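Annotated features in Swiss-Prot:
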ACT_SITE  C158  active site
ACT_SITE  H193  active site
ACT_SITE  S210  active site
MUTAGEN   R134 to A  Slightly reduced tyrosine carboxypeptidase activity
MUTAGEN   K157 to A  Reduced tyrosine carboxypeptidase activity
MUTAGEN   C158 to A  Abolished tyrosine carboxypeptidase activity. No effect on binding to microtubule
MUTAGEN   H192 to A  No effect on tyrosine carboxypeptidase activity
MUTAGEN   H193 to A  Strongly reduced tyrosine carboxypeptidase activity
Amino acid sequence: MTGSAADTHRCPHPKGAKGTRSRSSHARPVSLATSGGSEEEDKDGGVLFHVNKSGFPIDSHTWERMWMHVAKVHPKGGEMVGAIRNAAFLAKPSIPQVPNYRLSMTIPDWLQAIQNYMKTLQYNHTGTQFFEIRKMRPLSGLMETAKEMTRESLPIKCLEAVILGIYLTNGQPSIERFPISFKTYFSGNYFHHVVLGIYCNGRYGSLGMSRRAELMDKPLTFRTLSDLIFDFEDSYKKYLHTVKKVKIGLYVPHEPHSFQPIEWKQLVLNVSKMLRADIRKELEKYARDMRMKILKPASAHSPTQVRSRGKSLSPRRRQASPPRRLGRREKSPALPEKKVADLSTLNEVGYQIRI
């Protein structure tokens, strides 16, 4: 969820302050508008936030805009900003080590290591999202952004955490990942949040980042998808938030070079207008469908199976004359012999060779 409190202890260096910073491969000119253009809401809970579109190193416009926003929303305002920016010495922030999977680790331990890494990066309270996430971008491009997150080691928000979680869990086929989005209502405003749902060995859990510990990672202990969603809903109630909508996407493929975008909202539930029994029914049906899709893709699109049924993959051959047209020419005495001869020209998959 987006927040308005400022955390000024983990701020990036401005352009030119650190020569080793990498330039983003998808950098674009900065817009002067407050809207960042990211797929994540630019105004969440009535609070505007900005998106860094200049890549790294951060340009002067984005840098100054961030500090102006912090000065407006922080309780000590400009005094605090001036104390930091005019300080003669600032401690160098530590760069956490990216977790590495070891064969001795269990899946829950590996997921916990990933979540601990995200927590070390910290949640971004500056009001400026450092990494632009365009939801319709191909998965390969989003994985490049995730690599950039590990290089820059800056605080992240919920949407960035989902992309980073996908990147760090790649190569573990037993772990299925899918996005879960929430739209909630509190004190006259709507809020948006997203986490990365996890399914492994018949259990559900999640990875993510939030200002609230109960609204990010969940242990891999939930037997059903509905149990996981209801646990999030109960956590929201602790903060007097009413969950209005829940959106669930499809499993994200374990192919970092895929040009396929992430499916963010395959299932949309207006949970505020539904009974829990109906919500559970819809969620469990959807969960079964997702699990079946894991088992079916290889067979559902297999050319071998389609051909074994005598069906052609070619549209032209599928339009061949039906047997009924042969019946119209039964007057010709040579037709039956010709038909037998034609059968010898069929290959093993039922295609007729025409000369």
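Keep in mind that glycine also has a Cβ here, set from the backbone N, Cα and C atoms.
Modelled residues match the original; the substitutions are not represented.
A map of Swiss-Prot features onto the structure.
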residue	record	DSSP class
R134	mutagenesis position	coil
K157	mutagenesis position	coil
H192	mutagenesis position	strand
S210	active site	coil
Spatial neighbour of S210 (active site) that is closest, considering only the mutagenesis positions R134, C158, H193 and their CA atoms
C158
Taking only the Cα atoms, work out how far K157 (mutagenesis position) lies from H192 (mutagenesis position), in Å, as a whole number.
12
Could you state the whole-number distance in Å separating the C-alpha atoms of H193 (mutagenesis position) and C158 (mutagenesis position)?
7
Judged by other C-beta atoms within 10 Å of its C-beta, the most isolated of the mutagenesis positions R134, H192 is R134
Cβ neighbours within 10 Å, counted over all protein chains: which one of the recorded positions C158, S210 has the most?
C158
